[in-house]
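Colleague: After the structure tokens below, expect a handful of questions from me.
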Amino acid sequence: MNLATTKAKLKSGAQAGVQALNKAGHAAKTGTVAAGKATVAGAKSLYLTIPKDYDIEKGGSLNELIKAADELGIARLQEDANNIESAKKSIDTVEKLLSFTQTGVAVSAKKLDELLQKYSSSQLAKSLGSSANIDSKLTKTNHILSTLSSFLGTALAGMDLDSLVKQGDASATDLAKASLDLINELVNNISNSVQSIEAFSEQLGRLGAAISQTKGLSGLGNKLQNLPNFGKANLALEMISGLLSGISAGFTLADKNASTEKKVAAGFELSNQVIGNVTKAISSYVLAQRAAAGLSTTGAVASLITASIMLAISPLAFMNAADKFKNASLIDEFAKQFKKFGYDGDSLLAEYQRGAGTIEASLTAINTALGAVSAGVSAAAVGSVVGSPVALLVAGVTGLISGILEASKQAMFESVANRLQSKILAWEKENGGKNYFENGYDARHAHYLERNLKLLSELNKELQAERVIAITQQRWDANIGELAGITKLGDRISSGKAYADAFEDGKKLDGASNVTVDTRTGVVDISNANGKKTQALHFTSPLLTAGTETRERVQNGKYSYINQLKFNRVKSWTVKDGEANSRLDFSKVIQHVAFNDEDGRLSGKTEEIALNVNAGSGNDDIFAGQGKMNVDGGTGHDRVFYSKDGGLGQVNVDGTKATEAGSYTVNRSINNGSFYHEVIKRQTTQVGKRTETLEYRDFELKRPEHGYQTTDTLKSVEEIVGSQFSDTFKGSKFADIFHGGDGNDTLEGNDGDDRLFGGNGDDHLYGGNGDDLLDGGKGNDVINGGDGNDVYISRKGDGNDTLYDSHGSDKLAFADADLSELTIERTAQGIMIKRNDGSGSINMAEWYKTLSQQNYHGNATDDKIEQIIGKNGDYITSEQIDKLLKDKQTGTITSAQLQQLAQENKSKSIDSGNLASTLNKLIESMASFGSRGATASNYLQPAHKSPQNVLAPSAV
């Protein structure tokens, strides 16, 4: 760094100082200017002047002052006619405390002694002179001299810096050493906060003593001797004692009892503990100067000084530092729960917060102290000939120092960040190259398992599976991301990590679980169920899309960097199942990616990620996700559910083109509510002036304006469950099993022996050809079995259904009612079967229509059900009904008559084979899948016990 660069960086901070120094020269008399120049050019010492006729050997009231000066290293100067008299004439300081000489600033021992005696009884003098509270070795006189020395020493040190800048040949190293020497003393003394007048005076005394001993900036202290140049900020910080250690413990704002949050508001005082005491201390100090100089210390003057100091103190400047210390404490507490899992990154983050807080606190305290002193001295200088140039000098010095500090600030932050980076890289080297931030995700997941182990262990019972595979996506972690940004390692972090944990019999498997979740290739393999017959694949959180991430750290401004994400995405997930009866729930797998435009905002463009499911053997239940799904059910009885949480939108199932059983095309709408979308987000971390922006993948719930349309392909799927919307099912030429779920659905079996369950809603069920089983469910349904020997199921609460039938030997079974609980009434061209409790009815309006008539589906029908069966197997026939009602316009078959007819049938021989087939259909339907539970529940349904005596054949 050359001098020109250094001067440019200091220009803004030094400008005020140079202007103030120039004003000081013009404001004083000619003698003052000459004396000031001589002081700058000379040794610039502080002297204690002793009257020429004072005899030290004989002793007197001044001996105490002389002894104190000797202890403090303040030179004694015996008055003579030459230098003292000329000084008095030139700057008009007759009978004043302070005066300039050719070799420095003189303090009149005589005048000081008089002032001490004059004000010895005042509270102010007692405060300034309470040496016992500071150091038992210092007398009151010693302490006051130390205070004066400290203030003037600070000013003289600033003049040294100014003279270096003006020389034009000073090196950057000299400037850095000068500024850092001042920083060192201010940080170690002032930044710990001022709690009393005595402490403030003591700190200034030490500061002045250290700087006043500096001669020509050649010997700047042992701590900075090895500083090679200004650019080596790391070493510079380490050389500054206490900057990065110790201060946070002593700094008042770090104390949780400082009440910063309660006492701070924009434009108001920080708190009495901090700024109040600083104000009191500096006010008392400058008032003492005025008293010592013989100036007024009235209440009005004191108020002016206090007001000036308060205006120089910014409460909000302290808040940033206070927040960092507070955050560090919170992060430290947060870090404890992850340390036992081998991750210390949160502690590193807290370490940075403390370091940054220390820097902010130190520099804020320095600038606050300098600004307050400058303001106080300026206020105290009112009415003082000597005070005015001194005040201007102090203002100039503080402006210059502030500029130097600001130029050094970024290097301080980077030193802390670089130290943390070194720790991270050292850890990776010690741990075989493992990624430090990935280790952070591992610790987060281990903590998640520990905290939620009880709930996770209950999944076996909840999902009714001997084995549960829980897949958890640890998403982007702000703390881990912030640490990566601070340490300039943002290109080494990932957006998260997916984990698979196996639970068997309520216990987590600690060893190998025979599960593979490869987020790079998009393969999830759970085909080895570890000998268990039932298992469930459960996603505890939304799973990000598969692929490979890379990042590149690019500079996009002087202090600005962006870690750009590049993602090679796999277009689908593949899930492999094995022999177990598995429950595969994909409702939390993210299947839509939302893209951003060049400005980082969502563009509205999306990409769909497919799910390929190879279910293997076993009876599997597959819950559809939020996007395209290709399912191969394999062997076994497999079911696909579109009913999870009510479903995502309307489902249209089409099996009309199937060439093999279980093959369907499902066109569905995804427009109900909000869906998971993978998005690119950004996190920005501030390190002083440097900003680090990290791009990462995350997910959000979004509701697209028009929704999505997608198409699923199902193969070897035996059963499909619809949504809460109005779904359409069209069966194949094979046996189909459809459940409408909620909504007003349309189910058509077409060919094959189909099972159609309407579920809730006003549904239309049409069996078509084949021996079908039709269950309308709740709602007012329209049901037509079509050709074949069909079975209709009715339950309590099903609503008022309309039933059509054509051809075949058909049966209507009341699963929960005896015939004695029913009544049959004649209608215009048909009959109405009513439940006596009013819970539902079945209207067969075309029972008596001829075959020339057509039903609503356009097919001819005789609309008669050959047998009506009660829950205990009692039955009546269509012929028995016709005998009682055919030739009547109105009429009723009572419950008693129905019971009598059923009793007569018990002694008759019936077709046991036909009845057994009907019985099997009903039992299988009720035992393997309860239509109520199937459409409403998200989980496997427990097998119902076979209904006793339902359709049981009578003894023959």
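Quick reminder: no glycine exception, Cβ is built from N, Cα and C everywhere.
At each noted site, the model still has the original residue.
What you are looking at is a predicted structure, and each value in this text was computed from that prediction instead of being measured.
Recorded in Swiss-Prot as a mutagenesis result, Tyr54 to Phe carries the remark: Does not affect cytolytic ability. Listed in Swiss-Prot as a mutagenesis experiment, Tyr285 to Phe is described as follows: Does not affect cytolytic ability. Listed in Swiss-Prot as a mutagenesis experiment, Tyr343 to Phe is described as follows: Reduced cytolytic ability. According to Swiss-Prot, the mutagenesis experiment Tyr352 to Phe carries this note: Reduced cytolytic ability. Among the sequence features in Swiss-Prot, the mutagenesis site Tyr448 to Phe is noted as follows: Does not affect cytolytic ability.
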Colleague: Consider the mutagenesis positions Tyr54, Tyr343, Tyr352 and say which one has the Cα lying nearest the Cα of Tyr448 (mutagenesis position).
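Modeller: So, spelling it out, the nearest of the mutagenesis positions is Tyr343.
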Colleague: Find, for the listed mutagenesis positions Tyr352, Tyr448, the residue with the lowest Cβ contact count at a 10 Å cut-off, counting only other Cβ atoms.
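Modeller: Per-residue Cβ counts within 10 Å for the mutagenesis positions Tyr352, Tyr448 bottom out at Tyr448.
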Colleague: Just name the winner among Tyr54, Tyr343 (the mutagenesis positions) by count of other CB atoms within 10 A of its CB.
Modeller: Tyr343
Colleague: Reported as an integer number of Å, what is the Cα distance between Tyr343 (mutagenesis position) and Tyr352 (mutagenesis position)?
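Modeller: Taking the Cα atoms only, Tyr343 (mutagenesis position) lies 16 Å from Tyr352 (mutagenesis position).
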Colleague: Fill in the CA-CA distance, Tyr352 (mutagenesis position) to Tyr54 (mutagenesis position), as an integer in Å.
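Modeller: About 59 Å separates the two Cα atoms.
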